[in-house]
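Working notes for the structure below.
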Amino acid sequence: MLVRSFLGFAVLAATCLAASLQEVTEFGDNPTNIQMYIYVPDQLDTNPPVIVALHPCGGSAQQWFSGTQLPSYADDNGFILIYPSTPHMSNCWDIQNPDTLTHGQGGDALGIVSMVNYTLDKHSGDSSRVYAMGFSSGGMMTNQLAGSYPDVFEAGAVYSGVAFGCAAGAESATPFSPNQTCAQGLQKTAQEWGDFVRNAYAGYTGRRPRMQIFHGLEDTLVRPQCAEEALKQWSNVLGVELTQEVSGVPSPGWTQKIYGDGTQLQGFFGQGIGHQSTVNEQQLLQWFGLI
């Protein structure tokens, strides 16, 4: 009886300690009424890093939480995951309105930054180790955050996204929008793209986020030219030029583009890959310096 009771208590204790995705309803300035979900592992690193993980169109925080193995890596490495969720525009992120494209002005971007600040305060997080990643619309928002809030994010990883400001002024940025100019590969000069980012935070002279850009070469929804344009943009902003192309990295069928010494900007293009998530958690976390 004693053994059985002890085992029952142990199981109950383990159940109570098991981390899970939790909604936070009050986290600060939230002009577009987006939702915040957070995953805090049971064993946190001292002054833990924070990753913002952004879902695609039609997705949700819960869907993206289950869509990668990042929660398992968080358990093993003690970092916090924030999963923003938008109920607007077919669950697509606002990447087109001036507010979200301008530092401190509003939009989805400001709500997400509020989530970051809340998390850093509540869990004594490391403000120098805040990162963003996302697929499709989430990748697009990752670029917006890196452009509008370079003082918040140390690095980003964009999967099947578009350049910062690519959809500026559009009525919406959903797959159902009649205006698909951006997603079909809108082209500008590197200087023009770079100016979009610099103008998002006028007068800012601090460091800029390190960026990785991933895209499938068979993507017809968001054309691979979009990734080329994003690389032009960040190459201009970060002041690095293409120095090397390596086949078979991170796996057969992929080509890696290295800019400068590779520490600030990298691009990856996959043969036979359409519009699909290609998140390699180990590669991502190595880029963020978390493993």
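From the backbone N, Cα and C atoms, a Cβ is placed for every residue, glycine too.
In the three-state DSSP scheme, Ser136 (mutagenesis position) falls into the coil class. Annotation comment: Swiss-Prot describes Ser136 as active site, charge relay system.
For Ser136 to Ala, Swiss-Prot lists a mutagenesis experiment annotated as follows: Impairs catalytic activity.
The number of other CB atoms found within 10 A of the CB of Ser136 (mutagenesis position), across every protein chain shown, is 28.
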